[in-house]
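Data block below; observations after.
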Amino acid sequence: MLRSCAARLRTLGALCLPPVGRRLPGSEPRPELRSFSSEEVILKDCSVPNPSWNKDLRLLFDQFMKKCEDGSWKRLPSYKRTPTEWIQDFKTHFLDPKLMKEEQMSQAQLFTRSFDDGLGFEYVMFYNDIEKRMVCLFQGGPYLEGPPGFIHGGAIATMIDATVGMCAMMAGGIVMTANLNINYKRPIPLCSVVMINSQLDKVEGRKFFVSCNVQSVDEKTLYSEATSLFIKLNPAKSLT
């Protein structure tokens, strides 16, 4: 039982949600959110430059924004918490409302966006729909330290999971992690910038296979490699 619970928690924790504008399968449009100041703060796009971004991250951001000009790539927005309409859609399709506590849900924040600027996960993702590629530009802050001076392996795994998961989701809809294998080649220096390059390799029914590598900005150092399997969720089946 404990093993089953742990697996379920790991899967839920690896959930990748859609960018703004993409709805869950079968969901109906809802009225726009009212403009409360707290909601505006929560829905502030965190994937744009802030003062904590170093020159490497800013330079890469500018380079990929240039690639977006012809429409081949697009930047994905990112927020501190899941927008209200997405929460309602997800609860409707995949969760038993009786098991959800509204107070806990109202306090929830996305793990990778729960740190103050510069202290944790600073990142932005770009997607190429034709090539089925997702690239994440990631700067790991001082609160992500593992071995002295280096980023914790779990933090690296988190960003790999988020990147390959978003790649699978953009290709096929709402997915959850079924398997993630990571080979760590070299430790990543704290507060440095890396590129996480992911690629959709194949699709078998509801199974999406995605691989990725983590490289230095100059692409001369390989830090990690990973393979993954994601399962597309069935709106007709609850997760609880």
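Cβ coordinates come from backbone N, Cα and C, glycine included.
Where Swiss-Prot documents HIS152 to Ala or Phe as a mutagenesis experiment, the accompanying text is: Strongly reduced enzyme activity. In the three-state DSSP reading, HIS152 (mutagenesis position) counts as coil.
Among the mutagenesis results in Swiss-Prot, ASP161 to Glu or Asn has the note: Nearly abolishes enzyme activity. Strongly reduced affinity for myristoyl-CoA. The residue drawn here is the original one. There are 23 other CB atoms within 10 A of the CB of ASP161 (mutagenesis position), with all protein chains counted.
What Swiss-Prot lists as active site, proton donor/acceptor is ASP161, and the listing cites a curator's inference. Taken residue by residue with DSSP, ASP161 (mutagenesis position) is part of a helix.
Quoting Swiss-Prot on the mutagenesis of THR177 to Ala: Strongly reduced enzyme activity. In the three-state DSSP classification, THR177 (mutagenesis position) falls within a strand.
According to Swiss-Prot, the mutagenesis experiment ASN183 to Ala carries the annotation: No effect on enzyme activity. Around the Cβ of ASN183 (mutagenesis position), the same chain contributes SER224, GLU225, ALA226, each under 8 angstroms and 6 or more positions distant in sequence.
Annotation source Swiss-Prot lists substrate binding site at ASN183, LYS185, ARG206, LYS207.
Long-range Cβ neighbours of ARG206 (mutagenesis position) (same chain, at least 6 residues apart, Cβ-Cβ under 8 Å): ILE231, LYS232, ASN234. Reduced to three states, the DSSP call for ARG206 (mutagenesis position) is coil. Listed in Swiss-Prot as a mutagenesis experiment, ARG206 to Ala is described as follows: Reduces enzyme activity.
Here the residue is the original one, but Swiss-Prot notes a mutagenesis experiment at this spot, LYS207 to Ala: Slightly reduced enzyme activity.
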Whole-number Å value of the largest CA-CA distance among ASN183, LYS185, ARG206, LYS207, listed as substrate-binding: 31
From recorded positions HIS152, ASP161, LYS185, the one whose Cα lies nearest LYS207 (mutagenesis position): ASP161
